[in-house]
Amino acid sequence: MTLLTSSLLLFSLLTSRLEAIPVLEKSPAHPAHSAHTAHPAHPSPGVRILRAPESLVAPLGDEVVLECETSLQPERFEWSHRSSRSPGAGFKYLRTGTAKANVSQEAAISRLRVLVRPDTLGEYRCVGWFGPLVVTSTTARLELASTSLVDAQEPESPLQWRVSAGNSVLWSCGQQVQSNPSASWSYFRNGVEIKPEFIGTNGNLFLSNVSSESSGSYSCQATNPASGERIQLPGSLQLQVTPEQRSQSKSPHLLKGQPSSQEITIREGSSLLLLCPGVGSPPPTVVWSSPDVVGAVKNKRSKVFGHALEISNTRVHDAGTYICFQDNGVRPALEHYIKVHVEQPPQIVRPPWADLTNEGDRLKLECEATGVPTPEIYWLLNGHSSIDDTEAELSNNFLILHSVLKRHAGYVQCFARNRLGEHSAGTLLQVNPKQIQEPRESGGTHRPNPNQGSKHKQMYPPTPPNVTRLTDESVMLRWMVPRNDGLPIVIFKVQYRMVGKRKNWQTTNDNIPYGKPKWNSELGKSFTASVTDLKPEHTYRFRILAVYSNNDNKESNTSAKFYLQPGAALDPMPVPELLEIEEYSETAVVLHWSLASDADEHLITGYYAYYRPSSSAGEYFKATIEGAHARSFKIAPLETATMYEFKLQSFSAVSASEFSALKQGRTQRPKTSTTEEPTLQMGDRDTTTPSHNETFNMSPMLTGTIGGGAVLILLLISTCLCVCRRRNSRSRGNNPNKPRMAELRDDFVPLGNCSPTKQRQRTRHIHITLNPLAQQQQQALEEKNDTDQDAPYYQRPSSYDYDPALRRMSSSSLRRSQRTLERAGGSNGSNNGNNNNLNQTAEAGAVENPGKPGRVLMKRPRLSSRSENLSSGSLNSVGV
């Protein structure tokens with residue numbers, strides 16, 4: 001792949017970003033990092049090197065295989081090489097299929113076959129391409145196997161040692177051999193190979209508690225395990241063991257050729273064997289100690305075998321000086337010093353941490369590593385060395401970018417290396433590009449016209465979406481609208497296209513509202529949306545279409561290529577556990593969660609939070625939480641005093657975890673004002689809402705008292721209503737079921753029987769509404785009555801037994817009533833029966849009492865509380 005193509009792929013990520021949606025804010029209570037706490041790799045792209053190529057030592061002409069494995073299958077693998085002939089030169093990408101290098105790929109594993117030649121020796125790297133991201137492995141060295149003598153001199157005369165029985169003898173045979181890799185040793189006595197008592201002595205032959213049978217001629221041989229080459233060392237040892245009783249007493253001392261001190265270098269984690277030279281007569285007793293290492297001898301990892309001290313699983317703090325003290329009772333005693341160096345491979349303890357950075361800003365990244373010797377730190381920006389970047393400066397463990405440019409967007413890796421190996425860590429650098437303002441026409445000062453409104457405002461497009469796999473058929477998109485003063489956006493539409501020839505863009509049906517026209521951060525406003533009904537094992541591109549207030553639209557740049565992998569091919573993501581939903585305020589809650597102790601945070605880019613009211617069965621609102629280290633977040637705004645249900649899932653650039661268990665929480669209730677309320681005027685009402693404690697914390701006794709009082713008041717009101725109704729019924733008559741005609745007749749009383757005390761009530765008349773069906777006929781009759789006042793009518797002579805004035809008034813009232821009855825009888829034949837019955841009743845009363853004067857009926861006063869309406873019946877008037 002050419003550099004031009006690589007640059008085009010990188011450009012697609014320049015404006016990509018991972019931000020939270022508007023409803024999210026960082027929790028105010030966030031634990032601070034201690035000075036020794038390592039930052040997690042954030043934001044992580046979700047991909048990493050699982051198995052880097054290992055350094056190899058091989059003979060000339062051999063073929064070796066370097067393997068590299070990534071956590072996810074990349075779009076492609078590439079290998080780079082730096083020759084050992086020019087160590088100062090940079091790495092160069094290899095051409096595959098050549099005679100000296102052949103690359104093959106199987107899923108997420110790449111293999112490089114190399115023929116060992118002088119020009120193929122050197123360092124190799126594996127490079128994985130994930131869209132615009134470039135992830136580089138640590139360096140593997142390919143070295144040539146070799147074995148040689150340090151000083152090729154003429155053979156020396158054999159060593160002649162004479163010791164008494166019971167002593168321990170140490171012979172350093174392999175001090176003159178240099179081998180890569182380390183040689184394996186064979187020892188011979190009188191030409192016969194013997195098995196050494198201790199293995200891994202690096203060319204030292206140790207014989208403990210020698211006897212006369214140990215006497216003889218000793219020699220050694222070095223073998224290169226890679227090439228199989230063997231070297232017979234020229235030196236030899238002639239050992240003579242004498243009986244102890246024949247030897248004279250001698251203080252502990254060293255034999256000819258034995259070192260007075262030793263210096264040993266070992267790799268951390270290996271087993272360390274310290275051997276103490278020296279003999280005496282009688283054989284001395286050995287005591288081990290160390291002035292530098294506390295508890296170096298007396299611990300679970302240390303074992304003492306007389307003249308030998310073995311320390312397993314060596315650690316860095318085991319380095320120091322060890323003393324072998326020998327004493328046999330004959331002065332002086334012997335002290336032998338051994339200096340131990342423990343080397344440690346590099347390990348990055350504080351990886352770089354890059355947040356969203358504006359284009360043109362200054363960025364400082366730190367990378368702290370441990371190791372012995374002290375590791376060297378170097379940086380790669382999307383696979384390219386920072387040394388070649390004009391904006392980059394290296395200062396101790398820091399990488400300083402004086403001005404962040406678009407080409408810096410991508411994966412930034414820190415490497416720590418020493419002679420034992422390399423270690424790397426990386427972070428995703430996101431660059432927020434500058435918004436390019438369209439130049440205004442020159443020629444005078446431009447003054448804004450308030451009447452123009454938003455006519456000349458610019459349409460700023462959203463950033464390209466970041467894509468995360470949700471399921472085998474769906475993805476989550478995240479994008480941002482940078483802060484600007486352009487035309488407001490109304491809605492968004494999501495478009496996607498399958499990569500391939502003749503594949504068209506498709507638009508989803510959902511309209512994604514812009515929401516409130518305000519920025520949720522200094523950088524702008526973020527959004528999320530999901531796309532479903534995709535096909536696994538296919539590559540897609542996505543873009544966002546923004547619709548503005550002028551009904552015009554503008555598209556974002558397309559996303560990087562996204563390969564939708566099936567879930568079976570992905571490692572499961574850590575599932576967060578919701579611990580608590582904190583009632584933060586009336587419109588906000590804070591989510592608290594945790595991860596399992598064995599969860600790998602390096603796989604996590606952030607978290608998705610889903611929430612909705614518990615009473616709703618609709619879709620969940622979505623929120624994005626950035627950073628694998630986040631353990632709490634505030635969600636706002638929410639409805640007051642409303643119960644919500646929440647669930648979480650972690651995500652990376654290529655996949656998302658399973659959902660956490662649902663957990664419910666609610667926002668706080670409105671707080672009751674503690675100030676004194678003003679006096680309520682007429683028509684006002686108290687609308688103060690009781691607080692949560694006032695509503696639910698009343699004592700049971702108070703509750704029972706209030707309830708009992710309310711019941712008594714209801715009973716009292718019911719009793720009063722019943723008594724009033726009964727009195728009202730009695731005042732209307734004892735027979736509530738008597739006919740309406742009889743009731744109407746009772747409304748008129750005989751004038752002769754009327755007592756003087758009721759004269760004041762005679763002016764109160766009943767108002768009778770005519771039948772609506774006969775209103776027109778009644779109106780015509782009334783007009784006829786007005787024109788014919790002398791119409792004849794029949795009336796029995798009446799006698800009055802009281803005041804003449806009252807007699808004249810009653811007579812006039814009766815004449816009007818009789819004329820009304822006669823007109824009704826003439827106009828509505830259906831009512832004659834009722835009128836006749838009424839007249840007949842009056843006449844029958846006169847016949848039955850012939851001796852009494854005729855009765856004249858007058859209207860009886862009615863209570864004002866009763867209203868008579870006879871319009872629904874057939875009676876239209878009253879008969880006398």
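Any Cβ shown, glycine's included, is placed from N, Cα and C.
No noted substitution is present; original residues retained.
The heparin binding site annotation in Swiss-Prot covers ARG497, LYS501, LYS503, ARG541 and is backed by similarity to another entry. Listed in sequence order, the residues of the same chain lying 6 or more apart from ARG541 (heparin binding site) and placing their CB within less than 8 Å of its CB are TYR496, ARG497, VAL499, THR558, SER559, ALA560, LYS561, PHE562. Under the three-state DSSP scheme, ARG541 (heparin binding site) falls in the strand class.
When pLDDT values are averaged over the domain 'Ig-like C2-type 1' (45-142), the model yields 88. Look at Swiss-Prot and you will find 45-142 tagged as domain 'Ig-like C2-type 1', backed by sequence analysis.
Marked as domain 'Ig-like C2-type 3' by Swiss-Prot on the basis of sequence analysis: 252-340. Secondary structure by DSSP for the domain 'Ig-like C2-type 3' (252-340): 3 helix, 44 strand, 42 coil.
For 346-432, the entry in Swiss-Prot reads domain 'Ig-like C2-type 4', with the evidence type sequence analysis.
Under natural variants, Swiss-Prot gives ALA308 to Val with this note: In strain: Ky-b. Counting only same-chain residues six or more apart in sequence, the Cβ atoms lying under 8 angstroms from the Cβ of ALA308 (variant position) belong to PHE198, PHE206, SER208, LEU273, LEU274, LEU275, CYS276.
Listed in Swiss-Prot is the natural variant GLU368 to Asp, annotated as follows: In strain: Ky-b. Counting only same-chain residues six or more apart in sequence, the Cβ atoms lying under 8 angstroms from the Cβ of GLU368 (variant position) belong to ILE348, VAL349, ARG350, ASN397.
Here Swiss-Prot notes a natural variant, ILE713 to Thr, with the remark: In strain: Ky-a. The number of other CB atoms found within 10 A of the CB of ILE713 (variant position), across every protein chain shown, is 10. Mapped onto three states, the DSSP output places ILE713 (variant position) in helix.
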Here the Cα-Cα span from LYS503 (heparin binding site) to ILE713 (variant position), rounded to a whole number of angstrom, reaches 79
Whole-Å Cα distance, ILE713 (variant position) to LYS501 (heparin binding site), is 84
Record-listed heparin binders ARG497, LYS501, LYS503, ARG541 have a maximum CA to CA distance, in Å, of 13
Excluding its own, the Cβ atoms lying within 10 Å of the Cβ of LYS501 (heparin binding site) add up to 4
Three-class DSSP assignment, LYS503 (heparin binding site), comes back as coil
Taking DSSP helix as H, G and I and strand as E and B, the domain 'Ig-like C2-type 4' (346-432) has 6 helix, 52 strand, 29 coil
Reduced to three DSSP states, the domain 'Ig-like C2-type 1' (45-142) has 0 helix, 53 strand, 45 coil
Other than ARG497, LYS501, LYS503, ARG541, the chain contributes near heparin (Cβ within 8 Å of their centroid) the residues MET498, VAL499, GLY500, ARG502, ASN504, TRP505, TYR540
